[in-house]
Amino acid sequence: MELAEKDKGRDFTLRNARMDDIDQIIKINRLTLPENYPYYFFVEHLKEYGLAFFVAIVDNSVVGYIMPRIEWGFSNIKQLPSLVRKGHVVSIAVLEEYRRKGIATTLLEASMKSMKNDYNAEEIYLEVRVSNYPAIALYEKLNFKKVKVLKGYYADGEDAYLMARPL
């Protein structure tokens, strides 16, 4: 899938990630997030969930990505305990100079659509640092709700919000 997007005068292209994008994805991960994963972790997720793993391209370079996975587990949003197929946003990042241009929103929307249509997920969830106000605002704009606080979730001891929404 390849989509051309225009937002605030910036052109970017969204497409499914490929193996030859992994090095650029890892570079973005290391530059923008304190949570870093080994090479094989990205490769496994791309092989297993590639239809929902997207990159944003500007001038032939990857400037953002979303890496998901699909899981079976208890619903994060239903009142009564029930097992559901759900999408999990493992990692999403956009290079700082390309933020606030609609790239993260577009990445999330494309991945959510694929999780629902290609993987039959019923809901989606993610974890976000309680101090990451811009990300929380983005997720709330996309109708994610704070489900609970995960105390000491991150390696540095910071708490996370678990946020979720139906697909």
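Glycine residues also receive a Cβ, built from the backbone N, Cα and C atoms like all the rest.
Feature annotations, courtesy of Swiss-Prot:
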| type | residues | note |
| --- | --- | --- |
| DOMAIN | 12-167 | domain 'N-acetyltransferase' |
| MUTAGEN | PRO34 to Ala | 20-fold decrease of the catalytic efficiency for Ser-N-terminal peptide, but almost same affinity compared to the wild-type. 18-fold decrease of the catalytic efficiency for Met-N-terminal peptide, but almost same affinity compared to the wild-type |
| MUTAGEN | GLU35 to Phe | Strong decrease of the acetyltransferase activity with Ser-N-terminal peptide such as Alba. 2-fold increase of acetyltransferase activity for Ala-N-terminal peptide such as Hjc compared to the wild-type |
| MUTAGEN | TYR37 to Phe | Same catalytic efficiency and slight decrease of the affinity for Ser-N-terminal peptide compared to the wild-type. 3-fold decrease of the catalytic efficiency and 1.3-fold increase of the affinity for Met-N-terminal peptide compared to the wild-type |
| BINDING | TYR37, TYR154 | substrate binding site |
| MUTAGEN | HIS88 to Phe | 2.5-fold decrease of the catalytic efficiency for Ser-N-terminal peptide, but almost same affinity compared to the wild-type. Loss of acetyltransferase activity for Met-N-terminal peptide |
| BINDING | HIS88, GLU127 | Zn(2+) binding site |
| BINDING | ILE92, ALA93, VAL94, ARG100, LYS101, GLY102, ILE103, ALA104, THR105, ASN132, TYR139, GLU140, LYS141 | acetyl-CoA binding site |
| MUTAGEN | ARG100 to Ala | 7-fold decrease of the affinity, with no significant difference in the catalytic efficiency. Same fold compared to the wild-type |
| MUTAGEN | THR105 to Ala | 3-fold decrease of the affinity, with no significant difference in the catalytic efficiency. Same fold compared to the wild-type |
| MUTAGEN | GLU127 to His | 1.3-fold decrease of the catalytic efficiency for Ser-N-terminal peptide, but almost same affinity compared to the wild-type. 1.7-fold decrease of the catalytic efficiency and 1.3-fold increase of the affinity for Met-N-terminal peptide compared to the wild-type |
| MUTAGEN | ARG129 to Ala | Slight decrease of the catalytic efficiency and of the affinity for Ser-N-terminal peptide compared to teh wild-type. 2.5-fold increase of the catalytic efficiency and almost the same affinity for Met-N-terminal peptide compared to the wild-type |
| MUTAGEN | ASN132 to Ala | 4.5-fold decrease of the affinity, with no significant difference in the catalytic efficiency. Same fold compared to the wild-type |
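Positions of the features from Swiss-Prot, shown on the structure.
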residue : record                  : contacts (Cβ under 8 Å, 6+ apart)
PRO34   : mutagenesis position    : TYR154, ALA155, ASP156
GLU35   : mutagenesis position    : SER91, TYR154, ALA155
VAL94   : acetyl-CoA binding site : ILE28, THR32, ALA56, VAL63, GLY64, ILE103, ALA104, LEU107
THR105  : mutagenesis position    : LEU138, LYS141, LEU142
GLU127  : mutagenesis position    : LEU150, TYR153, ALA160, TYR161, LEU162, MET163
ARG129  : mutagenesis position    : ALA135, TYR154, GLU158, ASP159, ALA160
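Of all the mutagenesis positions in the record (TYR37, HIS88, ARG100), the one with the smallest CA separation from ASN132 (mutagenesis position) is ARG100. Under a cutoff of 8 A between CB atoms, and with a sequence separation of 6+ in the same chain, the neighbours of ILE92 (acetyl-CoA binding site) are GLY64, TYR65, ILE66, MET67, ALA104, LEU107, LEU108, LEU126. Spacing of ARG100 (mutagenesis position) relative to TYR139 (acetyl-CoA binding site) is 13 Å (Cα to Cα, whole number). Counting in whole angstrom, TYR37 (mutagenesis position) lies 16 from HIS88 (mutagenesis position) by their C-alpha atoms. Note: the Cα of LYS101 (acetyl-CoA binding site) and the Cα of HIS88 (mutagenesis position) are spaced 24 Å from each other. Secondary structure at VAL94 (acetyl-CoA binding site), as computed by DSSP, is strand. Between the listed binding-site residues, namely TYR139, TYR154, the fewest other CB atoms within 10 angstroms of a CB are found at TYR154. Residue pair HIS88 (mutagenesis position) / TYR139 (acetyl-CoA binding site) shows a Cα separation of 13 Å. As a whole number, the greatest separation of Cα atoms within the acetyl-CoA-binding residue list ILE92, ALA93, VAL94, ARG100, LYS101, GLY102, ILE103, ALA104, THR105, ASN132, TYR139, GLU140, LYS141 is 18 Å. Summary for the binding-site residues LYS101, LYS141: the Cβ-based neighbour count within 10 Å is maximal at LYS101.
Cβ neighbour counts within 10 Å, taken over all protein chains shown, single out HIS88 as the most crowded of the mutagenesis positions HIS88, ARG100.
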